[in-house]
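Just below is one structure, and these are the notes that go with it.
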Amino acid sequence: MTGAATAAENSATQLEFYRKALNFNVIGRYDPKIKQLLFHTPHASLYKWDFKKDEWNKLEYQGVLAIYLRDVSQNTNLLPVSPQEVDIFDSQNGSNNIQVNNGSDNSNRNSSGNGNSYKSNDSLTYNCGKTLSGKDIYNYGLIILNRINPDNFSMGIVPNSVVNKRKVFNAEEDTLNPLECMGVEVKDELVIIKNLKHEVYGIWIHTVSDRQNIYELIKYLLENEPKDSFA
């Protein structure tokens, strides 16, 4: 390797380190419990599936997407458990078969006649993200640092084993604030996530290789016991 190539590689490494540090610090303003940045990608756009209309709706969230480890060791609450919902963590703020034929990043996703479909037994539709409240069990977070307006998008990520244990060992809280196991898959150019409130989001990621990487990371986080740190 030539001196010029080595210098270029070192410069790229330093730039990546700077970006990670910057993203960590920015996320920390919104979520002080951030512990470790696990992955980030420079540009993502967000869609939400409308169960009633059977179509994707493009949301006003575009920017850096990051997935990170959170410190939940203090066993604190996000909000008091209440039968009434109040927005806090998810900010926009079964077996599911998802088909997305048009993978381009444009507003045509919200046309029900273009072959896009999400089939589910759930007939509910929500106008905004549901609340995550009660005991803070959200081991991981996903955030889009929005370039369009001041509102960021965030989503709590919890291993499915934690959700299932909550149903058994904390049934009262689960009754007041029920959570469902999350799911993730990648279809065409969307990473599709079913969140804890059974809402479905599609994330279009500009960097092609990052789509599979983000899918595999979220899948790993959901299918394994929570970790305190990653090497």
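Using the three backbone atoms N, Cα and C, a Cβ is placed for every residue, glycine included.
Those substitutions? Not in this structure, it's all original residues.
For reference, Swiss-Prot has these:
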MUTAGEN   Tyr47 to Ala  In DCP1-32; partial loss of mRNA decapping activity
MUTAGEN   Tyr47 to Phe  In DCP1-35; partial loss of mRNA decapping activity
MUTAGEN   Trp56 to Ala  In DCP1-31; partial loss of mRNA decapping activity
MUTAGEN   Arg70 to Ala  In DCP1-33; strong loss of mRNA decapping activity
MUTAGEN   Gly156 to Asp  In DCP1-1; strong loss of mRNA decapping activity
MUTAGEN   Trp204 to Ala  In DCP1-33; partial loss of mRNA decapping activity
MUTAGEN   Leu217 to Ala  Strong loss of mRNA-decapping activity; when associated with A-37; A-38 and A-221
MUTAGEN   Leu221 to Ala  Strong loss of mRNA-decapping activity; when associated with A-37; A-38 and A-217
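Structure coloured by features recorded in Swiss-Prot.
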{"residue": "Arg70", "record": "mutagenesis position", "Cβ contacts under 8 Å, 6 or more apart": "Asp31, Lys33, Ile34, Lys35, Tyr138, Asn139, Tyr140, Gly141"}
{"residue": "Leu217", "record": "mutagenesis position", "Cβ contacts under 8 Å, 6 or more apart": "Leu38, Phe39, Ile67"}
{"residue": "Leu221", "record": "mutagenesis position", "Cβ contacts under 8 Å, 6 or more apart": "Ile67, Asn139, Tyr140, Ile157, Pro159"}
Restricting the comparison to the mutagenesis positions Tyr47, Trp56, Gly156, which residue's C-alpha is spatially nearest the C-alpha of Trp204 (mutagenesis position)?
Tyr47
Just to verify a number: CA distance, Tyr47 (mutagenesis position) to Trp56 (mutagenesis position), in angstrom, no decimals.
6
Those mutagenesis positions listed as Trp56, Trp204, and which of them has the most Cβ atoms within 10 Å of its own Cβ:
Trp56
Between Trp56 (mutagenesis position) and Gly156 (mutagenesis position), what is the CA-CA distance rounded to a whole number of Å?
21
Going by DSSP, is Leu221 (mutagenesis position) sitting in a helix, a strand, or coil?
helix
What does DSSP call Arg70 (mutagenesis position) in the simple three-state scheme?
strand
Packing count at Gly156 (mutagenesis position) (other Cβ atoms within 10 Å of its Cβ):
23
